[in-house]
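Have a look at the structure below before the remarks.
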Amino acid sequence: MYVCLCQGVTDNQIRDAIYEGCCSYREVREATGVGTQCGKCACLAKQVVRETLNDLQSAQPVPAFGTTAFVAA
């Protein structure tokens, strides 16, 4: 869906910017142009950023202790 009509930015483009390394709304704004014209989309854009970052964080695997084998040289 379109989040920013002024710049033609979709929620998928915002998510893609995060998947490509953006870690904040500010970085997404700089990468996509979302929220740089009238600003009415900023709240929704921030929500998409927040939800996507939370989804990524919860999807990160947590390493279990004792599962890594070290080989002595």
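Cβ atoms are placed via backbone N, Cα and C, with glycine included.
Within the same chain, residues at least six positions away from CYS38 ([2Fe-2S] cluster binding site) with a Cβ under 8 Å of its Cβ are CYS6. Annotation source Swiss-Prot lists [2Fe-2S] cluster binding site at CYS4, CYS6, CYS38, CYS41, citing experimental evidence.
Sequence annotations record features per position, and here Swiss-Prot assigns phosphate binding site to ARG26, ARG29, LYS46. Other Cβ atoms within 10 Å of the Cβ of ARG29 (mutagenesis position), summed over all protein chains shown, number 22.
Around the Cβ of TYR2 (mutagenesis position), 13 further Cβ atoms fall within 10 Å across all displayed protein chains. Annotation of the mutagenesis experiment TYR2 to Phe in Swiss-Prot: Wild-type iron release from BfrB, 3-fold decreased affinity for BfrB.
Swiss-Prot lists LEU5 to Ala among its mutagenesis entries, and the accompanying note reads: 2-fold decreased iron release from BfrB, 25-fold decreased affinity for BfrB. According to DSSP, LEU5 (mutagenesis position) is assigned to coil rather than to any helix or strand.
For ARG29 to Glu, Swiss-Prot lists a mutagenesis experiment annotated as follows: Probably unstable, it cannot be overexpressed, in truncated protein.
Note: LYS40 (mutagenesis position) has no non-local neighbours, i.e. no same-chain residues 6+ apart with C-beta under 8 A of its own C-beta. Where Swiss-Prot documents LYS40 to Ala as a mutagenesis experiment, the accompanying text is: Wild-type iron release from BfrB, 2-fold decreased affinity for BfrB.
Quoted from Swiss-Prot, the note attached to the mutagenesis of CYS43 to Ser states: Increases yield of protein and stability of [2Fe-2S] center, no effect on its function. Within its own chain, CYS43 (mutagenesis position) has no residue 6 or more apart in sequence whose C-beta sits under 8 angstroms from its own.
Here the residue is the original one, but Swiss-Prot notes a mutagenesis experiment at this spot, LYS46 to Glu: Probably unstable, it cannot be overexpressed, in truncated protein. Counting only residues at least six positions away in the same chain, the Cβ atoms of TYR25 sit under 8 Å from the Cβ of LYS46 (mutagenesis position).
Among the mutagenesis results in Swiss-Prot, LYS46 to Tyr has the note: No significant change in structure, [2Fe-2S] cluster or iron mobilization from BfrB, in truncated protein; when associated with E-26. The residue drawn here is the original one. In the three-state DSSP assignment, the secondary structure recorded for LYS46 (mutagenesis position) is helix.
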If one measures from the C-alpha of CYS4 ([2Fe-2S] cluster binding site) to the C-alpha of ARG29 (mutagenesis position), what distance in angstrom results, rounded to a whole number? 11
What is the nearest of the recorded positions TYR2, LEU5, CYS41 to ARG26 (phosphate binding site), using the Cα of each? CYS41
In whole Å, the longest Cα-Cα distance within the recorded phosphate binders ARG26, ARG29, LYS46 is 10
